[in-house]
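Asks: As listed in Swiss-Prot for this protein:
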MUTAGEN   GLY2 to Arg  In summ2-5; suppresses the extreme dwarfism and autoimmune phenotype of the double mutant mkk1 and mkk2
MUTAGEN   SER33 to Phe  In summ2-6; suppresses the extreme dwarfism and autoimmune phenotype of the double mutant mkk1 and mkk2
DOMAIN    140-443  domain 'NB-ARC'
MUTAGEN   PRO152 to Ser  In summ2-7; suppresses the extreme dwarfism and autoimmune phenotype of the double mutant mkk1 and mkk2
BINDING   GLY183, MET184, GLY185, GLY186, VAL187, GLY188, LYS189, THR190  ATP binding site
MUTAGEN   GLY186 to Glu  In summ2-2; suppresses the extreme dwarfism and autoimmune phenotype of the double mutant mkk1 and mkk2
MUTAGEN   LEU255 to Ser  In summ2-1; suppresses the extreme dwarfism and autoimmune phenotype of the double mutant mkk1 and mkk2
MUTAGEN   PRO307 to Ser  In summ2-3; suppresses the extreme dwarfism and autoimmune phenotype of the double mutant mkk1 and mkk2
MUTAGEN   ASP478 to Val  Constitutively active protein that induces pathogen-independent hypersensitive response
Amino acid sequence: MGACLTLSFSCDEVVNQISQGLCINVGYICELSKNVVAMKKDMEVLKKKRDDVKRRVDIEEFTRRRERLSQVQGWLTNVSTVENKFNELLTTNDAELQRLCLFGFCSKNVKMSYLYGKRVVLMLKEIESLSSQGDFDTVTLATPIARIEEMPIQPTIVGQETMLERVWTRLTEDGDEIVGLYGMGGVGKTTLLTRINNKFSEKCSGFGVVIWVVVSKSPDIHRIQGDIGKRLDLGGEEWDNVNENQRALDIYNVLGKQKFVLLLDDIWEKVNLEVLGVPYPSRQNGCKVVFTTRSRDVCGRMRVDDPMEVSCLEPNEAWELFQMKVGENTLKGHPDIPELARKVAGKCCGLPLALNVIGETMACKRMVQEWRNAIDVLSSYAAEFPGMEQILPILKYSYDNLNKEQVKPCFLYCSLFPEDYRMEKERLIDYWICEGFIDENESRERALSQGYEIIGILVRACLLLEEAINKEQVKMHDVVREMALWIASDLGEHKERCIVQVGVGLREVPKVKNWSSVRRMSLMENEIEILSGSPECLELTTLFLQKNDSLLHISDEFFRCIPMLVVLDLSGNSSLRKLPNQISKLVSLRYLDLSWTYIKRLPVGLQELKKLRYLRLDYMKRLKSISGISNISSLRKLQLLQSKMSLDMSLVEELQLLEHLEVLNISIKSSLVVEKLLNAPRLVKCLQILVLRGVQEESSGVLTLPDMDNLNKVIIRKCGMCEIKIERKTLSLSSNRSPKTQFLHNLSTVHISSCDGLKDLTWLLFAPNLTSLEVLDSELVEGIINQEKAMTMSGIIPFQKLESLRLHNLAMLRSIYWQPLSFPCLKTIHITKCPELRKLPLDSEIAIRDEELVIKYQEEEWLERVEWDNEATRLRFLPFFKFFGPEWQVSYVR
């Protein structure tokens, strides 16, 4: 064993010697542990600072329409890079620390420890540098306002292309400053507005900003200003707390410096742009406002004279949309499904909301039975169909928004009629008066005015649809009708309160669990044969039984326990020949319609109905007598048109005993009766519709008409008079006044046919509100207005309200009027078989509504013979002539 050698030296000296020899920084090794701890600590500080900065950036970008500064983004990127490098260093940290020896002052692998220590020191410096750079006073910069923010929209849209282009033309070419889009709920107004919004991003329109705001019911000015403010980068916590006046000023200052488009979706009342701070659009500032609403009234209050209606889809478009929603696989699931699917789609009547919801509901139904059941449910009580909870409440908003409570029951009443049923406005008003919706103690004129106002409200709210051809009729969209029935049954809770089973093939009155709860019942257009039994309908006020062609018999007991019945309509029951005397038990009855029945005599019990106000007896081809009618003391309106029995001398006497009579619509076949009626001032005042058929004048051949302020319609067929004149005393002059020139101021419709003695209709000068004139098959008529006769009545310009003129088979007709007329309301002229009529009273200078005018003719040779005052007139009106071939037939008024 050899001797030991002991050497004594310090570790520092060894390391120093090595470092001097290698020219390295020994601190990388000696201070590695300390530097790693410092690096970790500083990195945690940096990450917290990074998180704080990022949070500030996110908040400002999200809530205040700002964009992060480039230096902030660069710093965040650098921090991310450093963090990755830091994490990489930490992966070998434990191994490097284990490599140290001599209490951390030396390393088992000096080179490796040196290099790692150097990286730690450099990382520490980089972290410290980034941390010092991360103290930002501001982290974002306000961004320029985006010109347009595109809205999400469903990929499949059907049937809006034409409407979209029309609206776009209004905005960009026609110069309309405010465009109103109105239509019923679920028709696609919001979708259309969304497409308009997105179209601005496709087109270079020159607008600085396009703003979208959803308004909804009960507009919240503060919220709407807030939505506009956010779009204009005015929003923020501080601005949110500013009062509305200051916010309006801020909005005005921004919008007043640029062209803008404001899109307001779903407005229910006038939106005051001034209160919002929105400059009013004008041609000078070039700004636009487009809004959607369910009410045409709102369009008027927004100062839009010509709003654009968004209508339901056409049948082919509706079917296309429905197919998309159902899917090809389902439609091909069975050969019968496509035909059934068309019927289901038809129940939606082109309403996109219903087509979408019902189509999606049926998308997985691949059994024929499921489709048949769907048709059955939609036909009987659609509210129970799956998905209707997504449709009916949306439509109900329009009902809820009816401000007058009086209007709501009138609307619900319209649901008693069949689908797509055309309701006569005045008949509807008569129902409402009898039901008590309109005060029956008002004068007839005032009650009618209220009724027409209610109809107008419902039409403008898109809850009723006005007929395009016959303005005196309205109808209800089928889905809106289902909504009304749902409401009438207390949202489905009390279905028996309002029973409507129309056109479903009933052969008897339906079974009802609780007759005492029934208030209204409509069984129109069925096949009921007998009304028997004695149902205790103590609350029933309305019973519609129209057009049950098989109805033969009503038992004596049927009316015994219906004491509250107000309206009974039995019209159109062509097999019904008798009414029971027990009708006298209907002590509350105010309205009775027996038109188009085969009843020969009115029951004696009818005379006991002391509250009966309205009695209609039209087209009763076997009616022989209504004697005793004077005993119906409360009668206010009697209608006896085109029945076997017409007005006779004794009936004139009876009618004069009816003290409360206000309206008389009557047919007459005798000249003596005409004379007697026209000499009964109180009855003349009641005349509203006068039909003369087969009246042959027995004296002078002149029909002299007195002043008839309420006369609305005149039909003269196969009569022998050679002239119609106005009573002389009507035209007499007083010492201070000129002749009266408007003694038929309510007359709107005149139909004359097969009157071979008449040569002219100059008396029509005194009908200033005439809208429809038909003259047919009268071989001696030479002119509508005779110039010589008219010259004695200077200052009267005829036909200022005329909309429709029909002239047919008038062999001698040479002139309508001897000089051009303005015809400001004229829409259609029908001329057939009038070979001598060579000239129409038209002139190129008159302001006629030529965008609607149609001039129909049937003979090409007639058009070739038409004479024009000048070439300008010919060029203007020739495009409005439309040829109708021999298949076109003239329709005659019954």
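Here the Cβ of each residue, glycine as well, is placed from N, Cα and C on the backbone.
Those substitutions? Not in this structure, it's all original residues.
Neighbours and distances for these, please.
Replies: Using a 10 Å radius centred on the Cβ of PRO152 (mutagenesis position) and all shown protein chains, the other Cβ atoms total 6.
DSSP gives THR190 (ATP binding site) a helix state.
DSSP classifies LEU255 (mutagenesis position) as helix under the three-state reduction. LEU255 (mutagenesis position): 22 other CB atoms within 10 A of its CB, across all protein chains.
All protein chains included, PRO307 (mutagenesis position) registers 21 other Cβ atoms within 10 Å of its own Cβ. Secondary structure at PRO307 (mutagenesis position), as computed by DSSP, is coil.
Around the Cβ of ASP478 (mutagenesis position), the same chain contributes LYS347, CYS348, CYS349, GLU419, ASP420, each under 8 angstroms and 6 or more positions distant in sequence. ASP478 (mutagenesis position) carries a helical DSSP state (H, G or I).
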Asks: Say you check the Cα of GLY183 (ATP binding site) against those of the mutagenesis positions PRO152, LEU255, PRO307; which is nearest?
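Replies: Comparing Cα positions, the candidate nearest GLY183 (ATP binding site) turns out to be PRO307.
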Asks: Between the binding-site residues GLY183, GLY188, where is the Cβ count within 10 Å the lowest?
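Replies: Each of the binding-site residues GLY183, GLY188 was scored by Cβ atoms within 10 Å; lowest is GLY183.
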Asks: DSSP three-state call for MET184 (ATP binding site): helix, strand or coil?
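Replies: Going by the DSSP assignment, MET184 (ATP binding site) belongs to neither helix nor strand, so it counts as coil.
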Asks: Around the ATP site (GLY183, MET184, GLY185, GLY186, VAL187, GLY188, LYS189, THR190), what further same-chain residues have their C-beta within 8 angstroms of the site's C-beta centre?
Replies: THR292, ARG294, VAL310, LEU351, PRO352, LEU353
Asks: Are there any residues in the same chain, six or more apart in sequence, whose C-beta is under 8 angstroms from the C-beta of LYS189 (ATP binding site), and if so which?
Replies: LEU181, TYR182, GLY183, ASP265, ASP266, THR292, THR293, ARG294, VAL310
Asks: Please list residues from the chain of MET184 (ATP binding site) whose Cβ is under 8 angstroms from its Cβ, counting only those at least six apart in sequence.
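Replies: Non-local contacts for MET184 (ATP binding site): ARG294, CYS312, LEU351, LEU395, SER398, CYS462, LEU463, HIS477, VAL480.
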Asks: When the Cα of THR190 (ATP binding site) is compared with the Cα of each of the mutagenesis positions PRO152, LEU255, PRO307, which one is closest?
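Replies: Spatially nearest to THR190 (ATP binding site) by Cα position is PRO152.
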